[in-house]
Amino acid sequence: MARIIVVTSGKGGVGKTTSSAAIATGLAQKGKKTVVIDFDIGLRNLDLIMGCERRVVYDFVNVIQGDATLNQALIKDKRTENLYILPASQTRDKDALTREGVAKVLDDLKAMDFEFIVCDSPAGIETGALMALYFADEAIITTNPEVSSVRDSDRILGILASKSRRAENGEEPIKEHLLLTRYNPGRVSRGDMLSMEDVLEILRIKLVGVIPEDQSVLRASNQGEPVILDINADAGKAYADTVERLLGEERPFRFIEEEKKGFLKRLFGG
């Protein structure tokens, strides 16, 4: 049975698309047949981070409107076996996503034996976001350790509890996971950022990952490569840990303590 996981947040710029790409890639690396769908109609970015923007012929909206089949629109990732991308449309209005159309695409993906359907949601509560949230079995709430980001995430939790298909049908609630991104223990200790404990205290949902602030994320994005493929990057390692936890494995949280500087680093400001 496919698990539909929405990667969402209350505000933009927290690393949702980066996280969607990394998590989908990590699941596929674990042998899980995975598709990642870009729900951000008009602002297509997922294909850039996945490095497949030149291979986009048809998109999500083309499939919904009957202009292309799902097989025509799906892009098979060249680097990772078992991984497929369904890009968003750059040209159409956000109302092009209909509930019936999205439901049919998701049902067709399930019939194709996908084990994970990762939905990269736009920020906030616009049509694409509400559509992705509506159909989710699980939600990864992505937030920075900043007050405004955490507060907006709390609003998304309210929507998940009341406006999802599961809520409407009186089914088990959506399983909620917290993903903390751009975490910098040094800034936390200086009081510039909320601590992991602060965020957990406010949102009160289970922590699935802590992704450190890492220049490798920007470098990977610019190269069109999910950062999880960079096995030397701290962020890549943290995303790999996150995937393990999603699959039910226990993993200690890394990169949450301030690194102790040695004498020479302190002396020369390294």
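Just so it is clear, glycine is given a Cβ too, placed from its N, Cα and C backbone atoms.
According to Swiss-Prot, the ATP binding site annotation covers LYS11, GLY12, GLY13, VAL14, GLY15, LYS16, THR17, THR18, on the basis of similarity to another entry. Experimental mutagenesis at this site is recorded by Swiss-Prot as GLY15 to Ser, annotated: Less effective then wild-type. For the mutagenesis experiment LYS16 to Gln, the note given by Swiss-Prot reads: Loss of activity.
The ATP site is defined by LYS11, GLY12, GLY13, VAL14, GLY15, LYS16, THR17, THR18, and by the 8 Å test on Cβ atoms against their centroid, the other residues of the chain that qualify are SER9, SER19, ALA123, THR142, THR181. Under DSSP, LYS16 (mutagenesis position) is assigned to a helix (H, G or I) in the three-state scheme. Highest Cβ count within 10 Å among the recorded positions GLY12, GLY13, GLY15: GLY15. Each of the recorded positions LYS11, LYS16 was assessed for Cβ neighbours inside 10 Å, and the highest tally belongs to LYS16. Here VAL14 (ATP binding site) comes close to ALA123, THR142, THR143, ASN144, SER149, THR181, ARG182: these same-chain residues lie at least six apart in sequence, with C-beta atoms under 8 angstroms from its C-beta. Taking Cβ-Cβ distances under 8 Å and a sequence separation of 6 or more, the neighbours of THR17 (ATP binding site) in its chain are ASP38, ASP40, ASN45, LEU46, ILE49, ASP120.
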